[in-house]
Amino acid sequence: GRCCHPACGKNYSC
């Protein structure tokens, strides 16, 4: 899955 917001930190992916 994608994590598309700033709170994801290093996991941010769009």
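Placement of Cβ uses the backbone N, Cα and C atoms for every residue, glycine included.
While the structure shown retains the original residue, Swiss-Prot records the mutagenesis experiment H5 to A with this note: 3-fold loss of activity. Here the residue is the original one, while Swiss-Prot reports the published mutagenesis N11 to A with the comment 3-fold loss of activity. Where Swiss-Prot documents Y12 to A as a mutagenesis experiment, the accompanying text is: 8500-fold loss of activity. For S13 to A, Swiss-Prot lists a mutagenesis experiment annotated as follows: No loss of activity.
Distribution of Swiss-Prot features across the structure.
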residue : record               : Cβ neighbours (10 Å)
H5      : mutagenesis position : 8
N11     : mutagenesis position : 9
Y12     : mutagenesis position : 12
S13     : mutagenesis position : 9
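Cα to Cα, Y12 (mutagenesis position) and H5 (mutagenesis position) are separated by 7 Å. A distance of 9 Å separates the Cα atom of H5 (mutagenesis position) from that of N11 (mutagenesis position). Taken residue by residue with DSSP, Y12 (mutagenesis position) is part of neither helix nor strand, so it is coil. Under the three-state DSSP scheme, H5 (mutagenesis position) falls in the coil class.
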